[in-house]
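What Swiss-Prot annotates here:
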type	residues	note
MUTAGEN	W11 to A	98% decrease in catalytic efficiency
MUTAGEN	W11 to R	97% decrease in catalytic efficiency
MUTAGEN	W11 to F	90% decrease in catalytic efficiency
BINDING	S29, N116, T161, N291, Y323, Q328, K331	2-(N(omega)-L-arginino)succinate binding site
MUTAGEN	N116 to D	99% decrease in catalytic efficiency
MUTAGEN	T161 to D	Loss of activity
MUTAGEN	T161 to A	Loss of activity
ACT_SITE	H162	active site, proton acceptor
MUTAGEN	T281 to V	80% decrease in catalytic efficiency
ACT_SITE	S283	active site, proton donor
Amino acid sequence: MASEARGDKLWGGRFSGSTDPIMEKLNSSIAYDQRLSEVDIQGSMAYAKALEKAGILTKTELEKILSGLEKISEEWSKGVFVVKQSDEDIHTANERRLKELIGDIAGKLHTGRSRNDQVVTDLKLFMKNSLSIISTHLLQLIKTLVERAAIEIDVILPGYTHLQKAQPIRWSQFLLSHAVALTRDSERLGEVKKRINVLPLGSGALAGNPLDIDREMLRSELEFASISLNSMDAISERDFVVEFLSFATLLMIHLSKMAEDLIIYSTSEFGFLTLSDAFSTGSSLMPQKKNPDSLELIRSKAGRVFGRLASILMVLKGLPSTYNKDLQEDKEAVFDVVDTLTAVLQVATGVISTLQISKENMEKALTPEMLATDLALYLVRKGVPFRQAHTASGKAVHLAETKGITINKLSLEDLKSISPQFSSDVSQVFNFVNSVEQYTALAGTAKSSVTTQIEQLRELMKKQKEQA
């Protein structure tokens with residue numbers, strides 16, 4: 001009875017005793033890796049063709065295997081595939097079903113192939129597809145930020161450092177600051193995709209494939225860019241998983257920052273913007289509440305992604321060479337982060353595209369003290385060394401505070417008492433449009449500079465879209 005219990009395992013021949021039920025539960029991954037069903041079939045079809053070319057399968061056998069795999073694919077797509085208790089993973093499930101459909105010929109499919117090279121191939125195929133979708137959503141978010149910046153380029157609001165009012169900026173400059181960060185994420189994603197695009201299939205358990213399998217044929221069939229150089233490395237390396245999770249971590253840092261900014265700006269204390277009802281929720285007790293749950297969830301999901309990266313790093317750091325069962329942990333991390341990014345990016349795009357800004361409240365929040373730097377720059381343009389100009393401007397701020405007035409209300413005599421370089425044209429300093437318009441250097445908040453940023457980002461997005 002014990003040996004029969006092992007007979008349905010791909011590895012059961014060597015064992016005489018049955019597996020402990022608790023061990024069965026711990027060992028099984030079919031509950032989540034069935035998401036690999038389609039790519040597992042895709043890989044098996046390619047491998048079957050390579051076996052036929054190598055003379056392991058006859059043409060008739062190949063046709064039966066391909067037909068059976070197509071039937072299994074159809075069952076998965078229709079949601080009628082029946083997973084059995086003995087199916088410990090997606091590879092076992094598909095092979096078991098193939099045998100039910102075409103008989104013992106199914107047993108030839110795994111010739112020279114190990115689940116070690118099979119599973120990493122499946123995961124890479126899954127990630128190739130998923131990362132293309134994520135890339136599309138990411139570029140759409142960047143585009144939404146850029147196009148909104150172009151439309152609302154004339155809106156000016158306070159810029160903050162340390163959450164204290166600092167200098168006037170354009171609302172567009174704020175939007176583009178987040179767009180630029182996301183373009184770096186898009187570039188990083190492109191690099192991850194390059195590393196994923198290396199074929200491991202044909203590496204066997206660790207020593208390679210002894211059956212003269214045409215790996216170039218496999219590469220072409222599965223649309224990989226290149227072939228792995230070393231079989232031991234190919235079946236065990238999960239650098240691409242770590243790189244993907246690292247990319248995701250940085251992306252979520254940027255999205256969390258943007259979410260936090262927008263949450264603050266949406267408070268009644270700031271009143272700079274209002275979120276759409278479509279991306280807000282209410283309170284079960286307080287009828288007046290409109291909560292920015294969409295942004296709060298984006299912010300919180302960052303911690304979830306960070307945890308996935310940390311867990312995989314901990315799994316990998318102590319492993320010896322080649323495959324170890326520890327690597328089974330990679331799939332849940334990848335699936336979870338793929339799902340998280342897919343949802344978060346779409347919600348973020350929805351938030352940005354539908355929020356309403358209050359130009360009036362933004363402009364009301366601008367205060368003369370924010371022009372203290374401009375006052376110092378006024379003196380610099382008069383030939384005063386910056387350190388002296390900075391000190392003079394600070395004294396002007398202090399004098400205004402002492403008098404209980406704003407800095408722009410200081411008389412010319414007051415200013416001259418601080419520096420003789422002040423003259424009647426100093427009044428031009430106390431204008432918020434003039435303030436932002438002086439930052440004409442590349443990357444600045446002047447309208448001309450912001451327009452250049454928009455043009456550059458549009459061009460960059462075009463290139464990244466072509467490479468996606």
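Including glycine, each Cβ sits where the backbone N, Cα and C put it.
Modelled residues match the original; the substitutions are not represented.
The least crowded of the recorded positions S29, N116, T161, T281, judged by other CB atoms within 10 A of its own CB, is T161. In this structure, N291 (2-(N(omega)-L-arginino)succinate binding site) is part of a beta strand by DSSP.
Cα to Cα, S29 (2-(N(omega)-L-arginino)succinate binding site) and T281 (mutagenesis position) are separated by 36 Å. Cα spacing between T281 (mutagenesis position) and Q328 (2-(N(omega)-L-arginino)succinate binding site): 38 Å, rounded to the nearest whole number. When the recorded positions N116, T161, H162 are screened for a C-alpha within 10 angstroms of the C-alpha of Y323 (2-(N(omega)-L-arginino)succinate binding site), the residues that qualify, in sequence order, are N116. Nearest Cα neighbour of H162 (active site, proton acceptor) among the listed binding-site residues (N291, Q328, K331): N291. When the Cα of N116 (mutagenesis position) is compared against those of the binding-site residues N291, Q328, K331, the shortest separation belongs to Q328. Its Cβ placed at the centre, H162 (active site, proton acceptor) has 6 other Cβ atoms within 10 Å. The least crowded of the binding-site residues N291, Q328, judged by other CB atoms within 10 A of its own CB, is N291.
A sphere of 10 angstroms centred on the C-beta of K331 (2-(N(omega)-L-arginino)succinate binding site) encloses 21 other C-beta atoms. A straight line from the CA of Q328 (2-(N(omega)-L-arginino)succinate binding site) to the CA of T161 (mutagenesis position) spans 44 Å.
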